[in-house]
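What Swiss-Prot annotates here:
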| type | residues | note |
| --- | --- | --- |
| DOMAIN | 139-267 | domain 'CRIM' |
| DOMAIN | 382-487 | domain 'SIN1-type PH' |
| MUTAGEN | Thr86 to Glu | Mimics phosphorylation |
| MUTAGEN | Thr86 to Ala | Abolished phosphorylation by AKT1. Abolished phosphorylation by RPS6KB1; when associated with A-398 |
| MUTAGEN | Ser128 to Ala | Abolished phosphorylation by PKC, leading to deacreased ability of the mTORC2 complex to phosphorylate SGK1 |
| MUTAGEN | Thr398 to Ala | Abolished phosphorylation by RPS6KB1; when associated with A-86 |
Amino acid sequence: MAFLDNPTIILAHIRQSHVTSDDTGMCEMVLIDHDVDLEKTHPPSVPGDSGSEVQGSSGETQGYIYAQSVDITSSWDFGIRRRSNTAQRLERLRKERQNQIKCKNIQWKERNSKQSAQELKSLFEKKSLKEKPPSSGKQSILSVRLEQCPLQLNNPFNEYSKFDGKGHVGTTATKKIDVYLPLHSSQDRLLPMTVVTMASARVQDLIGLICWQYTSEGREPKLNDNVSAYCLHIAEDDGEVDTDFPPLDSNEPIHKFGFSTLALVEKYSSPGLTSKESLFVRINAAHGFSLIQVDNTKVTMKEILLKAVKRRKGSQKISGPQYRLEKQSEPNIAVDLESTLESQNAWEFCLVRENSSRADGVFEEDSQIDIATVQDMLSSHHYKSFKVSMIHRLRFTTDVQLGISGDKVEIDPVTNQKASTKFWIKQKPISIDCDLLCACDLAEEKSPSHAVFKLTYLSSHDYKHLYFESDAATVSEIVLKVNYILESRASTARADYLAQKQRKLNRRTSFSFQKEKKSGQQ
C-alpha cells in the first residue's frame with residue numbers, strides 16, 4: 001500500500017483508471033472542474049517565502065498539472081458516449097424481434113374428415129370457355145406495311161440498307177444523289193431515283209444501296225443479285241450517260257466525288273462500251289462531224305437533233321440560232337423531227353442553221369466510214385494517261401503525266417523530280433479544255449526511241465505551244481488520239497486557228513510570188 005499526499009498525482013491516477021471503466025465520461029468532467037477549483041484555492045506563492053520548498057514540490061508536480069488521460073481529449077463531442085459491443089448486440093436483438101412480429105406462423109394440421117368426389121369436384125368446377133369469334137378490327141400499321149412490302153424481307157441487298165441516310169439527315173454527314181437507270185423502259189428511265197447515302201460509304205456500298213432501294217420499291221425488271229455486276233457512270237442532267245469517262249472506282253469513298261447525278265450501268269464481259277450492238281448516227285456540220293450513239297432505231301429525230309446541238313455547243317447554254325436536220329443525200333429538205341430513225345432509212349444527216357442552206361461543196365466528205373476508224377474515234381474520248389517528257393525553252397525536260405480525255409487534257413508533273421527541281425523552276429499542273437485545243441502535230445522523229453510532238457491551244461486570246469518528247473509509238477498514238485478528238489468536236493478556237501494559219505500561208509505564197517516576179521523583170 002502506498003500513501004500519497006499530492007492531490008495532483010492522485011487526480012492523474014484516477015483519470016487513468018477511468019479510461020476503461022467509465023463509459024459515461026461524467027467523472028472526467030467532474031475531475032476537470034475540481035482541477036480548476038484546486039488552482040483557485042492554491043494560488044502561486046510569493047517569491048522568497050519558503051522558496052526552496054515550493055520549488056521542490058513544484059518541480060515534482062509540474063508535469064501533472066491538468067494532466068488528462070491519454071485517450072480522452074476535450075472537444076465538442078467530449079460528453080458523447082460511444083456505443084459498446086453490448087449495446088450493439090441488444091440493438092440487433094431488438095430488430096430481430098420486430099421482424100418476427102411481422103411474420104405470421106401458420107400451423108399445418110392433417111385433414112381428418114374425408115370429402116367425397118362430388119364435394120371435391122364442386123370445389124374446382126370446370127368453366128366452359130367459348131371460342132371468341134375473330135374480331136374484324138382495324139389492322140395495325142405494321143401489318144399493313146408488311147403486306148404492302150412482301151419483297152422487303154426477301155431483298156437480297158438488305159446488308160446495304162445500313163448506308164441509307166434518309167433517317168440521318170441533319171445529324172450525320174449525308175449525300176443526296178439522283179441516279180438514272182438506263183436498264184429501265186424508255187418512259188421510266190427519264191425520271192431519276194433519288195438516293196440519300198451516308199457520306200462515309202464507298203462507291204460499292206452506294207451501288208448496293210441503289211439496288212436495295214430499287215428492289216424495295218418493286219421496280220421492274222429485276223436486278224442481278226451480284227452487286228459487282230453494276231457500276232456507276234457520270235450522267236448529264238437529262239440522264240444521258242457520259243461514256244467519255246471511265247466508271248467510278250468501287251473502292252473509293254463517295255464523298256471524294258462531287259457529282260450529284262449518276263447512272264447505274266450494267267457491266268459487260270466483252271470489251272468496248274457494251275456487249276450489245278452499238279448504233280451510231282453521223283451528223284455532218286461545218287468544220288467537222290459528230291457521231292451520235294443511239295440505243296435503237298425507235299429514237300426520234302428530235303432527240304438526235306438535241307444531242308447533236310448539245311455536242312456542238314458543249315458546256316454553253318443551248319440558246320441562240322436554231323438548227324434543223326437534213327439527209328446528206330437530200331439537201332435543203334428538212335427532216336420531220338417527230339419521225340423515228342427507222343423511218344428515215346439513213347444513218348447520215350447534216351446539221352444546218354435555220355434560214356440558211358448548205359453551201360456547195362461544204363459537206364463533200366466521204367460518207368463511207370470504216371468500222372475500225374469509228375472504234376478508234378470512240379475510244380479516243382476515253383481517258384488515257386501517258387508518261388512523257390515536257391521540253392522547256394532552255395531544252396531541259398521535265399517528266400510529266402499527260403492525261404487525255406474527250407473533255408480536257410491534263411498535264412501533271414511527276415512527284416519524283418529531285419534532279420529537275422533542284423536548279424530549275426518546278427513544273428505546275430496544267431489543265432486545257434478540249435474546246436480550246438487547236439492542233440496536235442508531229443514536230444520531229446529522229447529514231448524509233450525519240451520523237452517530239454507539238455500541242456497548240458488558246459490561252460488569253462493568244463496561241464501557246466507545248467512540246468513533248470517520248471518514243472515514236474507513244475507520240476504517234478497521242479497525236480492520233482488528240483486529232484480524233486479535234487475532228488469530232490466543232491471547236492471555234494480550232495476553226496479560228498486554221499483560218500489564221502491559212503491566211504499566213506496565203507500571205508507567204510503571195511510574197512514569194514511577187515519576189516519572183518520582180519526578179520524576172522530585172
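Note that Cβ sites are derived from N, Cα and C of the backbone, with glycine treated the same way.
Original residues fill every noted site, and no substitution is shown.
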Averaged pLDDT, computed only over the residues in the domain 'SIN1-type PH' (382-487): 83
Secondary structure of Thr398 (mutagenesis position) (DSSP, helix/strand/coil): strand
Per-residue Cβ crowding (10 Å cut-off), top of mutagenesis positions Thr86, Ser128, Thr398: Thr398
Rounded inter-Cα distance in Å - Ser128 (mutagenesis position), Thr398 (mutagenesis position): 99
Secondary-structure category, per DSSP, in which Ser128 (mutagenesis position) falls: coil
Local backbone state of Thr86 (mutagenesis position), from DSSP in three classes: helix
Alpha-carbon spacing, Thr86 (mutagenesis position) to Thr398 (mutagenesis position), which is rounded to whole Å: 100
Structural state census, the domain 'CRIM' (139-267) (DSSP three-state): 40 helix, 31 strand, 58 coil
